[in-house]
Amino acid sequence: MLTAEEKAAVTAFWGKVKVDEVGGEALGRLLVVYPWTQRFFESFGDLSTADAVMNNPKVKAHGKKVLDSFSNGMKHLDDLKGTFAALSELHCDKLHVDPENFKLLGNVLVVVLARNFGKEFTPVLQADFQKVVAGVANALAHRYH
């Protein structure tokens, strides 16, 4: 999946990420850009407009929770399937989330990182993070196979 150099680069960069801010923005953007994903978050209250979604405290809190899990995965890049096994089971068996949504969220996360870090988020880092989010999406979809 990732070379030792790529792992070092993404891990070092991830230390700069403000998980609470980036998580809320990434989940919010997912819900705005792909509105069908909102059906999994009906208990979150008002998701009727982009502003409502982006300012919703439950979206922000869950986005942080999602990125806290992602951060844990960043510490276990060699065992993403093991790291995300319980979450894969939850999302498959109980929540019935379409695994394609994991790919969408990963891609949105990469966009949010680029937006927040500008030139510091180089094309090489973007390519490395695309590998990471693909690996995480695959690990989360593992239970579906």
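Note that Cβ sites are derived from N, Cα and C of the backbone, with glycine treated the same way.
Those substitutions? Not in this structure, it's all original residues.
Taken from Swiss-Prot, the feature heme b binding site applies to H62, H91. For H62 (heme b binding site), the Cβ neighbour count at a 10 Å cut-off comes to 19, with all displayed protein chains included.
Under the heading domain 'Globin', Swiss-Prot lists 1-145.
Sequence-distant neighbours of G15 (variant position) (same chain, 6+ apart, CB under 8 A from its CB) do not exist here. For the natural variant G15 to S, the note given in Swiss-Prot is In allele B.
While the structure shown retains the original residue, Swiss-Prot records the natural variant K18 to H with this note: In allele B. Cβ environment of K18 (variant position): no same-chain residue six or more positions apart lies under 8 Å away.
According to Swiss-Prot, the naturally occurring change D20 to G is described as follows: In allele D-Zambia. Taking the Cβ of D20 (variant position) as reference, residues of its chain lying under 8 Å away and at least six apart in sequence are, in sequence order, K60, G63, K64, L67.
According to Swiss-Prot, the naturally occurring change S43 to T is described as follows: In allele D-Zambia. Around the Cβ of S43 (variant position), 6 further Cβ atoms fall within 10 Å across all displayed protein chains.
The DSSP secondary structure for K119 (variant position) is helix. Sequence-distant contacts (6 or more apart, same chain, Cβ under 8 Å) of K119 (variant position) do not exist in this structure. K119 to N appears in Swiss-Prot as a known natural variant, with the remark: In allele B.
In the three-state DSSP reading, K131 (variant position) counts as helix. Taking the Cβ of K131 (variant position) as centre and 10 Å as the limit, one finds 16 other Cβ atoms among all the protein chains shown. Quoting Swiss-Prot on the natural variant K131 to Q: In allele C-Rhodesia.
S43 (variant position) carries a helical DSSP state (H, G or I).
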